[in-house]
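Enquirer: Provided herewith is a single structure, encoded as structure tokens, for subsequent inquiry.
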Amino acid sequence: MEQQLTFYSYPSCTSCRKTKHWLKAHQIEFNERHLFRETPTREELKYILSLTTEGIDEILATRSQTFKNLNLNIEEMTVNEVLELLIEKPKLLRRPILVDNKKLVIGYNPGELLKLSKKKTVHQSA
């Protein structure tokens with residue numbers, strides 16, 4: 001059975017709102033999770049990382065004020081330390097994050113979102 005699309009978002013994030021609108025317009029079902037209230041678990045983060053092509057750099061919000069304030073050197077951290085940090089400070093994650101059983105999309109990217117829509121059975125729940 002195919003895993004439903006999980007959409008990690010933050011309501012005041014413009015990219016998240018655009019992505020949500022795009023998903024609804026294309027009738028793609030998704031399970032929305034508030035990134036800061038329902039932080040991804042360690043296992044979910046490991047799975048998300050396994051779908052990246054650039055590793056942690058792909059999901060880390062290096063331009064965020066949180067990242068700048070922490071003055072981190074990610075290269076010196078272990079994977080476990082990075083995972084713990086992301087669970088503790090989810091504002092370090094780029095958003096939105098969309099993940100299903102084989103595909104990951106970070107940010108509002110209509111071209112990448114279109115790839116999701118092509119592999120999903122498109123139907124809207126009432």
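Cβ atoms are placed via backbone N, Cα and C, with glycine included.
Found this in Swiss-Prot, in case it helps:
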type	residues	note
MUTAGEN	Cys13 to Ser	Loss of activity. Strongly diminishes expression of mgsR and of the MgsR regulon
MUTAGEN	Arg17 to Glu	Destabilizes MgsR approximately by half. Almost loss of activity
MUTAGEN	Arg33 to Glu	Strong decrease in MgsR stability. Strong decrease in activity
MUTAGEN	Arg37 to Glu	Destabilizes MgsR approximately by half. Strong decrease in activity
MUTAGEN	Arg42 to Glu	Destabilizes MgsR approximately by half. No change in activity
MUTAGEN	Gly55 to Arg	Loss of activity. Strongly diminishes expression of mgsR and of the MgsR regulon
MUTAGEN	Arg63 to Glu	Slight increase in MgsR stability. Strong decrease in activity
Enquirer: What same-chain residues, at least 6 away in sequence, bring their CB to under 8 Å of the CB of Arg42 (mutagenesis position)?
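Expert: Once residues fewer than 6 apart are set aside, Arg42 (mutagenesis position) is near Leu83, Glu84, Ile87.
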Enquirer: Give me the long-range Cβ neighbours of Arg17 (mutagenesis position): same chain, 6+ apart, Cβ under 8 Å, in sequence order.
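Expert: Listed in sequence order, they are Pro11.
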Enquirer: I'm trying to understand the geometry here, so how far is the Cα atom of Arg37 (mutagenesis position) from the Cα atom of Cys13 (mutagenesis position), in Å to the nearest whole number?
Expert: 14
Enquirer: Can you tell me how many other Cβ atoms are located within 10 Å of the Cβ belonging to Arg63 (mutagenesis position)?
Expert: 8
Enquirer: With DSSP assignments reduced to helix, strand and coil, which class does Arg17 (mutagenesis position) get?
Expert: helix
Enquirer: Please identify, among the mutagenesis positions Cys13, Gly55, Arg63, the one with the smallest Cα-Cα distance to Arg33 (mutagenesis position).
Expert: Cys13
Enquirer: In DSSP terms, helix, strand or coil for Gly55 (mutagenesis position)?
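Expert: Assignment for Gly55 (mutagenesis position) reads coil.
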Enquirer: Within 10 Å of the Cβ of Cys13 (mutagenesis position), how many other Cβ atoms are there?
Expert: 16
Enquirer: What three-state class does DSSP give Arg33 (mutagenesis position)?
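Expert: Strand, per DSSP.
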Enquirer: Can you check which residue among the mutagenesis positions Arg33, Arg37 has the largest number of Cβ atoms within 10 Å of its own?
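Expert: When each Cβ's neighbours within 10 Å are tallied, Arg33 leads.
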Enquirer: Near the Cβ of Gly55 (mutagenesis position), how many other Cβ atoms are there if near means within 10 Å?
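Expert: Result for Gly55 (mutagenesis position): 13 neighbouring Cβ atoms inside 10 Å.
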